[in-house]
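I have placed the structure first, in the form of structure tokens, so that the comments after it can refer back to it.
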Amino acid sequence: MAHIEKQAGELQEKLIAVNRVSKTVKGGRIFSFTALTVVGDGNGRVGFGYGKAREVPAAIQKAMEKARRNMINVALNNGTLQHPVKGVHTGSRVFMQPASEGTGIIAGGAMRAVLEVAGVHNVLAKAYGSTNPINVVRATIDGLENMNSPEMVAAKRGKSVEEILGK
């Protein structure tokens, strides 16, 4: 399902889905391919790409390039999330919550690939609604983008990190 390879820049690349689509014209059908990929450095940076082309390798290459261009930073907390987060994209809803050391990535399919390349090692996650890989990936990235570190919350509220954490 998910194919992984290391690159010179130490980015992890995962191929989540390849799909054959067709366009019907007067002379018959024209087939093309779509590819969904995620790219991450395993340390809080992650991006996804969706490429379309007449051949599979070209679609994968386009998707990888788009993924590298659209990377976001995720504030992780020792290999897990800062707090429980929800992400939504069209019909897909995802819920992710931090887990203790040794739990692993408890998530399905497309969500697992995103969390692995982002550098999350311990998380409990569930996808609700549509399980279309494109929508699940977008919802997962939406949830990760909406996650705030205690430092970010403290800066927004004008308080110290200790006040936010209740220490």
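Just so it is clear, glycine is given a Cβ too, placed from its N, Cα and C backbone atoms.
Nope, none of those substitutions made it into this model, it's the original residues.
The annotation domain 'S5 DRBM' is assigned in Swiss-Prot to 11-74. Shown for the domain 'S5 DRBM' (11-74): DSSP residue counts in helix, strand and coil, namely 14 helix, 39 strand, 11 coil.
What Swiss-Prot notes for the natural variant Arg20 to Leu is this: In strain: SPCR9; spectinomycin resistant. Not a ram mutation. For Arg20 (variant position), the same-chain residues lying six or more positions away in sequence with a CB closer than 8 A to its CB are Phe31, Ser32, Phe33.
Variant annotation in Swiss-Prot: Gly104 to Arg, described as In strain: N-660; suppresses S12 streptomycin dependence; the structure shown retains the original residue. In sequence order, His121, Asn122 make up the list of same-chain residues 6 or more apart from Gly104 (variant position) whose Cβ falls under 8 Å from its Cβ. Annotation note: Gly104 (variant position) sits in a coil segment as assigned by DSSP.
Secondary structure from DSSP puts Arg112 (variant position) in a helix. Here Swiss-Prot notes a natural variant, Arg112 to Leu, with the remark: In strain: N-421 and D-1023; suppresses S12 streptomycin-dependence.
Its own atom aside, the Cβ of Arg112 (variant position) has 21 Cβ atoms within 10 angstroms in the protein chains shown. Here Swiss-Prot describes Arg112 to Ser as a natural variant; the accompanying note says: In strain: NEA-319; neamycin resistant.
Listed in Swiss-Prot as a natural variant, Glu151 to Ser is described as follows: In strain: B. All protein chains shown were included, and the count of other CB atoms within 10 Å of the CB of Glu151 (variant position) stands at 12.
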